[in-house]
Each structure stands twice: as structure tokens, then as C-alpha cells.
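Participant: Let me give you the structure first, and then I'll get to my questions.
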Amino acid sequence: MAAHSSCNFALTNPIISQIDSFSKKKLSVPLYFFSTRKALTNPWLGVVDSSLSLTSPVSALQTNRPRRIHKSAISSLPTANPDLVVSDAKKPKWSWRAIKSFAMGELEARKLKYPNTGTEALLMGILIEGTSFTSKFLRANKIMLYKVREETVKLLGKADMYFFSPEHPPLTEDAQRALDSALDQNLKAGGIGEVMPAHILLGIWSEVESPGHKILATLGFTDEKSKELESFASESGFLDE
């Protein structure tokens, strides 16, 4: 009697009947086909992001697969005087420290929200790189990064806080001449060895009216110290490390 009544209850209960009828049906379409880009609505949660909808296992793997990032190596720094380089065979090589110093200078110009990479930024780049003999030479003479930053803001002023620098702030004319001077120093020495941060610093110092030269002079850098650094850089086997 009890078994008979429970059977009647199952047949008369609409919820159980619906569940039972649904379980007997077979889906003719794969479950992941029902993935949709539309937002789902829920009376309690409001709009539910479509990312919660079911997706194909294959597409999920493709989505989670890390993207390949192609990196290009920088082989040289910009020059405004291509006549300095006659052919690829004679093209001087920039050391990795010089290239990193240049990249750090660009980044510092962006941090300060300046529209260009000037000699002051190249100077800060040498100090930020930090491992070269030139950067150690500057610090030994009490020319520190924070001091150069302070003098830069005093000399050039603060940039507009709402201004966004380009990804690669273009070089100012004096910064370009400083890099060309660094390149020229290497060529005058016979093009032997690499162009190093020491050559960049000497190029900055050669631009007397540039912000970088003025900041160096304010912090105690002199022609005597420039000649001292030049004597080190001209030695055979000097690697600026």
C-alpha cells in the first residue's frame, strides 16, 4: 500500500514528472553549441557576464594559450649623420650598456612627461643603467640620479600632469648631436671596440648649451674630469664595466 501511494505521488508531482521527462530526452546538439555572446539576466544578480556561459573545450584552450611576443633587438642608436657610417662592415657597434642607457633615458623622459629625450635624459639613463664604469665614475664624483632629476626640473620645469609622452620621445637636436659625437669619437679611434656610455657622456659634455652639460656643470663636473674619463675610454681594452 505504501509503495503504491509513493508511486502515485511521483506520478502526480509536476516537478518530479518534469525532471523524469527531461532525463529521458537526448540532446541532439553538443552542449558547447549553446555558448552565446549575449549577456545573461538574473532576477537576483542582474546582468551576468557572458564569460560564465558554456564554451567549447577547444576554444577554451585556445583562449588560455599564451600569446607569442616577437621582440626585435636594437643593433644601433639613431644618427642624424649617416655619412659617418660608410658601410655595414664599418658600422660601429653600440655596447649593450650604451643601448640600455639610451632606453632608460627614453623611459625617464616619459616618466617626467617630457615630449622629447634630451641630453638630461641621456645623462639620467647612464645613471639608471648603473653598472658601467661611467655611471660609477659619476657617482664617485657625487653626481647622483636624484640630484640630476632635481636639477632637470629646476632647469626645464615640471611638465603638464595631463600630458602623455609618446612611447619613444624623439631626440632633441643637442641629444642627437651628443650621440653623433659619441659615434664620431669611436670612428676617430679607428672604429675599434664598441661605442659605450663613456662616449655618450663625453658627447653630452661637448654640447655646451645643452641641459645635460649645464646640469653636469652645476653638480661639479669639469673639463678636467671630462679629460680624465676620456683618458680611461681611450685605453686599449676599455669595456666601460
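The backbone N, Cα and C atoms fix where each Cβ goes, glycine too.
The domain 'Clp R' annotation in Swiss-Prot covers 91-237. In Swiss-Prot, the entry for mutagenesis T119 to V states: No effect. The structure shown retains the original residue. Among the mutagenesis results in Swiss-Prot, T172 to V has the note: No effect. The residue drawn here is the original one.
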Participant: Neighbour count first, Cβ atoms within 10 Å, every protein chain included; then name which of T119, T172 tops the list of mutagenesis positions.
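Facilitator: Most Cβ neighbours within 10 Å: T119.
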Participant: With DSSP assignments reduced to helix, strand and coil, which class does T172 (mutagenesis position) get?
Facilitator: coil
Participant: In whole Å, note down how far the CA of T119 (mutagenesis position) lies from the CA of T172 (mutagenesis position).
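Facilitator: Here the two Cα atoms are 8 Å apart.
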Participant: Looking only at the domain 'Clp R' (91-237), what is the mean pLDDT?
Facilitator: 94
